[in-house]
Structure formats: C-alpha cells, structure tokens
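I have placed the structure first, in the form of structure tokens, so that the comments after it can refer back to it.
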Amino acid sequence: MKTQRDGHSLGRWSLVLLLLGLVMPLAIIAQVLSYKEAVLRAIDGINQRSSDANLYRLLDLDPRPTMDGDPDTPKPVSFTVKETVCPRTTQQSPEDCDFKKDGLVKRCMGTVTLNQARGSFDISCDKDNKRFALLGDFFRKSKEKIGKEFKRIVQRIKDFLRNLVPRTES
C-alpha cells in the first residue's frame, strides 16, 4: 500500500530530475569559449611551443568572422602577438606582462574550436617584418616623387617646344 511518505519522495525525485534537466544545458553552455578566450588559449599554446626567450601577448585581434553556432567546428582566426618582457619560463600570465620595447611582432592565422572540453587550435605565426613594410613605403613614396618630377619635365619640354615654333607677327 502506498503511503503519503512515498508520494513526497516521488515528488522530490521529480523535482530533482526537473532541476537537473534545467541545469545540464547551462553546464554545457558554460563549456563554450568565447572567440577571444579561444584565441588566448591558442596564444598559450604558441608560448609553450615557442623557442623564443620571452612570452608573447595578444596585440591585436581581427574582427570575429560570422560563424555557425557549433563549438566543435573550427573557426578562422587572425591576430597579432608581440613579445613581452616576461621570460617564457615564468608562470606568469602573458596578459600580466608588459610589451617589450621594440619586441618581435608576429602575425598569426589559423583555426580554433570554441568547445572548452575538446578545444583545439591550428595556428601558424610569421614574423611581421616591419623592414619589408618600410621598404614598400619607400618604393611607393619614390614612385610618387618620380611621377611628379616626370610630369614637371614633360611640361618643361612642351613649353620649350612651344617657344621654338616661329611666331607670326601681326
């Protein structure tokens, strides 16, 4: 025979299961990293694999591309890191380190997943060689100056030729 006590017990279990059902999706959502958190995790991996003396820290994060909602699908990322003053052997977070004056800058591209439990990344970084950028600026400015000078020379030749043509007196 069923007692009132059994009814309360069944009601409690139902309530526990209902609450558990409501909390589980929140736990799953909490395991999804934000775009920036996934990039910071990738930078931690870059620092672990690096043979450079100092840690790198996020300098610039390109805007987040439009993405699907699946946290297991690799998402494209691109960002720039800069060398900090903290040695790689330190246990300090790169975010707590100051950038090194004239520190090495690297441009990084690849993919990250936002699933915290199975988070992965495939990132490659190249030195952001400012010398080549400066060389490009030099050639662009030189081209502009040469173009202006060329136009000036052409105008002087035209003026000279106009003056050579015999003038008729009226």
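Glycine too: its Cβ is placed from the backbone N, Cα and C atoms.
Substitutions noted, but not modelled.
Per Swiss-Prot, the features are as follows:
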type	residues	note
MUTAGEN	Ser142 to Val	Slightly increased MIC against E.coli K12 (MIC=25 compared to MIC=5)
MUTAGEN	Glu149 to Ala	Disrupts oligomerization. Loss of antimicrobial activity
MUTAGEN	Lys151 to His	Reduced antimicrobial activity against M.luteus
MUTAGEN	Gln155 to Ala	No impact on antimicrobial activity against M.luteus
MUTAGEN	Arg156 to Ala	Impacts oligomerization. Loss of antimicrobial activity
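Structure coloured by features recorded in Swiss-Prot.
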{"residue": "Ser142", "record": "mutagenesis position", "DSSP (3 states)": "helix"}
{"residue": "Glu149", "record": "mutagenesis position", "DSSP (3 states)": "helix"}
{"residue": "Gln155", "record": "mutagenesis position", "DSSP (3 states)": "helix"}
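When other Cβ atoms within 10 Å of the Cβ of Gln155 (mutagenesis position) are tallied across all protein chains shown, the result is 10. If you measure from the Cα atom of Arg156 (mutagenesis position) to that of Ser142 (mutagenesis position), you get 21 Å. In sequence order, no residues are near Lys151 (mutagenesis position), counting only same-chain partners six or more apart with C-beta under 8 A. Note on Glu149 (mutagenesis position): other Cβ atoms within 10 Å of its Cβ, all shown chains, come to 10. In this structure the C-alpha atoms belonging to Gln155 (mutagenesis position) and Glu149 (mutagenesis position) are separated by 10 Å. Here the CA atom of Glu149 (mutagenesis position) lies 10 Å from the CA atom of Ser142 (mutagenesis position).
Neighbour density for Arg156 (mutagenesis position): within 10 A of its CB lie 10 other CB atoms from the protein chains shown.
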